[in-house]
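Single-structure report; data block below.
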Amino acid sequence: MGTFTLHQGQTNLIKSFFRNYYLNAELELPKDMELREFALQPFGSDTYVRHLSFSSSEELRDYLVNRNLPLHLFYSSARYQLPSARNMEEKAWMGSDLLFDIDADHLCKLRSIRFCPVCGNAVVSEKCERDNVETLEYVEMTSECIKRGLEQTRNLVEILEDDFGLKPKVYFSGNRGFHVQVDCYGNCALLDSDERKEIAEYVMGIGVPGYPGGSENAPGWVGRKNRGINGVTIDEQVTIDVKRLIRIPNSLHGKSGLIVKRVPNLDDFEFNETLSPFTGYTIFLPYITIETEVLGSIIKLNRGIPIKIKSSIGIYLHLRNLGEVKAYVR
């Protein structure tokens, strides 16, 4: 049986995977990046480093690789005159993009397990009394749940395009859902929180009347209602907040090791290991015995028995708390 080292967040091996990725990653950055605040959550920290400003992708890459490797990486939806100012008023807001967030786990009942990483027993509380350590939680994200999120995203895109004449961009969040972003300029960028709330409520179907007897092919809400679409399930606060942080496209999500990825065609999206940039194999040491769906495949793990699995799967399982990546095997 393998030796448990109480994986507290991330190991140096996981950090090396992330650093090697960012050495060559082509991050999708806004053309006006000098007007954006950048932020990150470093490895081994529960707090964010904020109020960062960069003028080029090279400057950003140097900072990430050599000074502050990110577990999570963001830039602001807002444009500021002084994005590095620590006081929000001093930043001087100039407008914001329009954001929508769809979390697939809000659409499904997912299997959740809380356990002790030392003894492997299921535990209800946040601490194992037997071993005096904090417990870990694993939530199984299924392909079926992601499909539900994708369907909600498809409905949202239709509303934004057909009812508002907007050109939304869709991104897989890197973990459990989708981000939809509209690059805003002029009056769109200057929408305040109340106006954005009205847009959020519209796409959620709040206050939209029923249209019994209408055609499924009718435009707008008449057709949607008669197709059984009563609204889109979004995180309303994300849309309302004019100073929201956005995950940088092509960055890595620290809870999965998957890429925050542009989805140009929703019909082509698949929740599988191609969303991971990592190749080769890892030796993975499971904390518990479990059979679970991982990126579209069923994986069987036995507590304390090392297993050789693809790096994409091993890193995902590590970041999802199911065990530790012990070694990299080419």
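The backbone N, Cα and C atoms fix where each Cβ goes, glycine too.
At each noted position, the model has the original residue.
Annotated active site per Swiss-Prot: Asp101, Asp103, Asp235, in sequence order. Annotation source Swiss-Prot lists Zn(2+) binding site at Cys116, Cys119, Cys128, Asp131. For the mutagenesis of Phe164 to Glu, Swiss-Prot gives this note: Strong decrease in interaction with PriL. The structure shown keeps the original residue. Here the residue is the original one, while Swiss-Prot reports the published mutagenesis Gly165 to Ile with the comment Partial destabilization of PriS-PriL complex.
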The sparsest Cβ environment within 10 Å, among the binding-site residues Cys116, Cys119, Cys128, is found at Cys119
The recorded positions listed are Asp103, Phe164, Gly165, Asp235; by CA-CA distance, the one closest to Cys119 (Zn(2+) binding site) is Asp103
Taking the centre of the Cβ atoms of Cys116, Cys119, Cys128, Asp131 as the Zn(2+) site, the remaining residues of that chain with Cβ inside 8 Å are Pro117, Val118, Gly120, Asn121, Val123, Glu129, Arg130, Asn132, Val133, Thr135
Recorded positions near Asp235 (active site): from Asp101, Asp103, Cys128, Asp131, Phe164, Gly165, Cα within 10 Å gives Asp101, Asp103
Same-chain residues at least 6 positions away from Gly165 (mutagenesis position) with a Cβ under 8 Å from its Cβ, in sequence order, are none
By a three-class reduction of DSSP, Asp103 (active site) is assigned strand
Residues near Asp103 (active site) by Cβ (under 8 Å) yet at least 6 apart in sequence within the same chain, in sequence order, are Gly149, Ser173, Arg176, Gly177, Asp235
Smallest Cα-Cα separation from Phe164 (mutagenesis position) among the recorded positions Asp101, Cys116, Cys128, Asp131 is shown by Asp101
Asp131 (Zn(2+) binding site) -> DSSP, reduced to three states, gives coil
Comparing local Cβ density (other Cβ atoms within 10 Å) for the recorded positions Asp101, Asp131, Asp235 points to Asp101
Here the Cα-Cα span from Asp131 (Zn(2+) binding site) to Asp101 (active site), rounded to a whole number of angstrom, reaches 39
Across every protein chain in view, the count of C-beta atoms other than its own within 10 A of the C-beta of Phe164 (mutagenesis position) is 15
